[in-house]
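In what follows, a single structure is set out as structure tokens and then discussed.
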Amino acid sequence: MSGAPPPSSGFAPRSYGQQPLSHAPRSSMMSVEYDGIPLPPPSIRSCGSQQYVTSYIPTGAAFPPSSVQDMISSMKSYASATDLVRTYSEIPSVEEALSTLDRAAAALNARRYRDALKLYLEGGYAMANVAERQANPKICNLLTSKGFETLNWCARLCDWIEGRIKEKHPRPGVHKVGIPVSNWDEDWVGPFMDEEEARRMWYTPVYCPHPIDFSNLGYRLRCVETGRRPRLMICITMYNEGPQQLKATLKKLANNLAYLKEQMPGDEKSLTGAFAGDDVWQNVLVCIVADGREQVHPKTLDYLEAIGLYDEDLLTINSAGIGAQCHLFEHTLQLSVNGKCLLPIQTVFALKENKASKLDSHHWYFNAFAEQIQPEYTAVMDVGTMLTKSALYHLLFAFERNHQIGGACGQLTVDNPFENLSNWVISAQHFEYKISNILDKSLESCFGFISVLPGAFSAYRYEAIRGAPLDAYFQTLNIELDVLGPFIGNMYLAEDRILSFEVVARKNCNWTMHYVKDAVARTDVPHDLVGLISQRKRWLNGAFFATLFSIWNWGRIYSESKHTFVRKMAFLVFYVYHLLYTAFGFFLPANLYLALFFIVFQGFQQNRLEFIDTSEYSQTVLDCAVYIYNFSYLFGLLMLIIIGLGNNPKHMKLTYYFVGAVFGLMMMLSSLVGAGIFFSTPATVHSIVVSILTVGVYFIASALHGEVHHIFMTFTHYTALIPSFVNIFTIYSFCNLQDLSWGTKGLHDDPLLAASLDETEKGDFKDVIAKRRALEELRREEKERVENRKKNFEAFRTNVLLTWAFSNLIFALFVVYFASSSTYMPVLYIFVASLNTCRLLGSIGHWVYIHTEGLRGRVIDKSECGNGTGRYPQNSYVQLEEHYAALAEDQRTYASGRTNASVRTVNDVSSAA
């Protein structure tokens with residue numbers, strides 16, 4: 001048999017009835033074959049004007065030419081559409097055909113349905129015609145399939161225009177297209193997966209203005225179609241990183257799957273059966289979300305295409321006329337290292353059409369993909385993060401051992417720290433990361449509240465974050481900044497801190513956070529001071545306002561959550577510590593200045609340096625030393641404020657390096673003088689204890705955790721850069737509070753764009769003039785709104801900057817003129833020693849917690865405590881199956897020719913589900 005049956009409304013396909021998720025056979029997703037060559041798929045009716053088509057398109061041989069000619073000549077199938085349009089002009093090139101379909105999508109968005117029908121019909125015919133002139137079989141078949149799809153859509157759109165379909169706004173249906181991958185190795189497949197899964201990549205253009213409607217609009221991930229439901233989903237966010245970073249991240253994930261596979265069932269430290277054995281890869285789904293099609297590194301796309309996870313031709317042709325916000329590629333990867341094959345990785349590559357933000361990428365991941373899968377656990381990480389081979393195992397083990405844990409993070413470290421010891425910026429960050437893990441996260445984990453689970457590598461129990469916590473997490477995506485204001489806008493620069501707090505304070509729950517030391521991940525960090533300034537601006541602003549938010553809303557833990565009385569009392573202790581630590585950080589620039597002033601320069605002036613006799617110097621020389629110090633320090637601070645207001649750090653690189661070097665020399669001089677004073681004066685118990693609790697804590701805690709060599713090798717680097725961390729980063733951050741580009745740029749639709757799309761330029765002359773005047777008025781109001789928002793944000797920036805600067809200035813002047821070194825320094829030492837004592841006790845407590853795990857497991861069973869059930873949250877997934885069953889029933893109703901049947905809309909079906 002040759003030729004394809006014309007895709008008419010009366011044709012009933014034989015194997016396209018959608019079944020519930022867990023029962024849909026793979027064969028039902030294939031198109032009808034003739035003489036061994038799959039022909040273009042007929043349309044599938046599922047709901048209103050919507051459709052769901054899954055078709056596999058071969059690329060080795062072209063479709064028979066007669067099938068295309070039969071389709072074009074069968075005009076009776078499109079009689080209604082032709083009567084409406086009555087015009088047809090052949091478009092001679094692929095570029096013009098694609099452009100016509102894009103204009104059709106724009107007309108459809110503007111609700112100019114008859115114009116859209118005309119353009120879709122022209123574009124569909126053009127696709128079918130230009131396909132015959134393509135020498136490449138792959139391009140020929142893709143164009144032919146697109147032509148069939150578009151003309152079928154024209155027939156359905158015509159039915160809607162003439163009132164035969166009841167639906168509010170018609171949209172092209174879901175069309176998932178599969179093509180063979182080029183790098184398939186038939187010798188590799190072996191026992192892990194079948195040939196079909198290994199050879200095929202699937203692409204779906206996604207039109208979904210709101211990701212939460214992904215499932216309701218009929219989109220399905222490939223693993224759902226094949227009856228799989230992964231228990232662990234991993235989100236990898238990507239922006240413009242190179243291919244080497246993505247390659248390293250994926251291979252480290254494959255190593256983690258191999259480690260999970262080798263776990264022995266029944267062992268005391270083994271995971272449940274889903275995360276062990278040869279089929280462990282089927283319970284893990286990796287989602288790579290790229291923020292903007294134009295922003296992705298071209299070589300990264302080349303790498304993705306090489307491994308079968310991207311195809312430019314497929315995207316260009318099949319997304320035409322859809323107006324897709326996201327391009328979805330799905331494939332089970334086959335990676336190898338040095339000829340050794342790794343476990344398969346079920347992978348989804350979501351390429352967003354427009355740049356929005358990392359938060360928007362998480363919005364797609366959580367509300368579209370994870371909401372459909374309903375995994376038990378979900379992890380988030382950045383491209384470039386490299387997990388050690390057992391990192392995922394340790395996180396999953398913590399979740400399975402204690403079902404009260406709602407979120408957990410591993411130990412994040414700097415990549416190749418010892419190879420970069422000559423780079424002081426990298427070494428200082430390595431010290432900071434280590435101390436944060438050893439002291440801060442260990443302390444917070446003892447209380448059950450980790451202030452921030454880093455987006456570079458952390459994991460959550462999906463049950464703990466689904467609902468209210470995620471709604472709060474994505475708040476800035478749904479509400480305009482004019483309404484939120486600058487405080488909340490800056491707070492959401494550290495949205496992961498908000499998510500952590502919302503999980504712990506969740507109403508009627510008692511979730512806790514946990515730090516897993518053995519789950520180690522290496523990450524790439526900024527290599528120079530300028531790059532670090534830009535990064536820390538986002539971190540510091542977000543952390544400061546998020547901390548104020550958590551302090552202000554701490555009462556929710558007591559009034560809304562179901563934590564035990566003992567846990568709430570522990571949170572009260574942590575709240576006091578958190579409050580003192582935040583206050584100390586606010587006045588840290590003044591305290592740093594005062595410490596340098598009293599230790600070095602006033603000691604030099606008053607001959608209090610035991611190892612240097614300054615009595616022989618004239619008073620003028622002694623006073624000049626103090627004046628020079630004050631002038632240099634103040635000049636450096638003023639310079640930082642001036643260049644921080646409205647200047648990009650990249651344009652002031654030399655200035656920042658100069659100021660950082662001056663502050664670094666002052667800090668090193670202070671450290672040497674302080675060491676000289678300590679070793680030249682008689683030792684007392686008080687001085688030894690204070691010294692240990694201020695500086696020795698870093699070495700004691702790191703030695704306890706077996707990482708003291710990291711601290712020894714990078715302590716000098718960090719000491720020299722302390723003034724840069726305190727002064728440069730903080731001043732630049734407060735000088736740019738009005739800049740929220742990291743968390744909010746491009747997150748909101750432009751109302752002017754929507755207005756221009758709705759403008760039809762139809763009607764009489766007066767109507768057109770009135771519409772143009774209305775659009776001009778809208779533009780004027782939008783301009784005023786943007787200017788007012790800019791003024792409000794800049795005023796907020798100025799007020800906060802002045803408050804912070806004058807608070808530190810007044811505090812420093814008060815101490816200098818009304819206190820002495822003998823009064824201030826002991827108070828400072830005791831305060832710092834007290835905070836560090838708390839951190840040390842927390843580090844020791846976490847060390848004891850780790851090394852008594854076996855004993856606690858025999859005494860305390862937390863496998864069924866808390867909110868976790870240890871099972872899937874089945875309710876939502878059952879609703880999803882009911883939703884797709886309803887779509888399948890609508891499809892069968894339409895295909896059987898029962899034209900009088902009541903066809904439900906997508907919203908009606910989702911409400912019923």
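Using N, Cα and C of the backbone, Cβ positions are placed for all residues, glycine too.
Original residues only: the substitutions mentioned are not part of this model.
Listed in Swiss-Prot for this protein:
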- Asp496: active site (ACT_SITE)
- Thr237, Glu241, Asp291: UDP-N-acetyl-alpha-D-glucosamine binding site (BINDING)
- Asp291 to Ala: Abolishes the catalytic activity (MUTAGEN)
- Asp382 to Ala: Abolishes the catalytic activity (MUTAGEN)
- Tyr433 to Ala: Greatly impairs the catalytic activity (MUTAGEN)
- Val452 to Ala: Greatly impairs the catalytic activity (MUTAGEN)
- Asp496 to Asn: Strongly reduces the catalytic activity (MUTAGEN)
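Counted over all residue pairs in Thr237, Glu241, Asp291, the record's binders of UDP-N-acetyl-alpha-D-glucosamine, the longest Cα to Cα distance measures 11 angstrom. Comparing the recorded positions Glu241, Asp291, Asp382, Asp496 on other C-beta atoms within 10 angstroms of each C-beta gives the minimum for Glu241. Neighbour list (Val452 (mutagenesis position), Cβ cut-off 8 Å, at least 6 residues apart, same chain): Ala494, Asp496, Arg497, Ser500, Ala543. Excluding Thr237, Glu241, Asp291 themselves, the residues of that chain whose CB lies within 8 A of the CB mean position for the UDP-N-acetyl-alpha-D-glucosamine site are, in sequence, Ile236, Met238, Tyr239, Asn240, Val289, Ala290, Lys358, Ser361, Asp382, Val383.
Each of the recorded positions Thr237, Tyr433 was scored by the other Cβ atoms within 10 Å of its Cβ; the lowest score goes to Tyr433. A distance of 8 Å separates the Cα atom of Asp291 (mutagenesis position) from that of Thr237 (UDP-N-acetyl-alpha-D-glucosamine binding site). Secondary structure at Tyr433 (mutagenesis position), as computed by DSSP, is helix.
Under DSSP, Thr237 (UDP-N-acetyl-alpha-D-glucosamine binding site) is assigned to a strand (E or B) in the three-state scheme. Between the CA atoms of Asp382 (mutagenesis position) and Thr237 (UDP-N-acetyl-alpha-D-glucosamine binding site) there is a gap of 5 Å. A Cα-Cα distance of 21 Å separates Tyr433 (mutagenesis position) from Thr237 (UDP-N-acetyl-alpha-D-glucosamine binding site).
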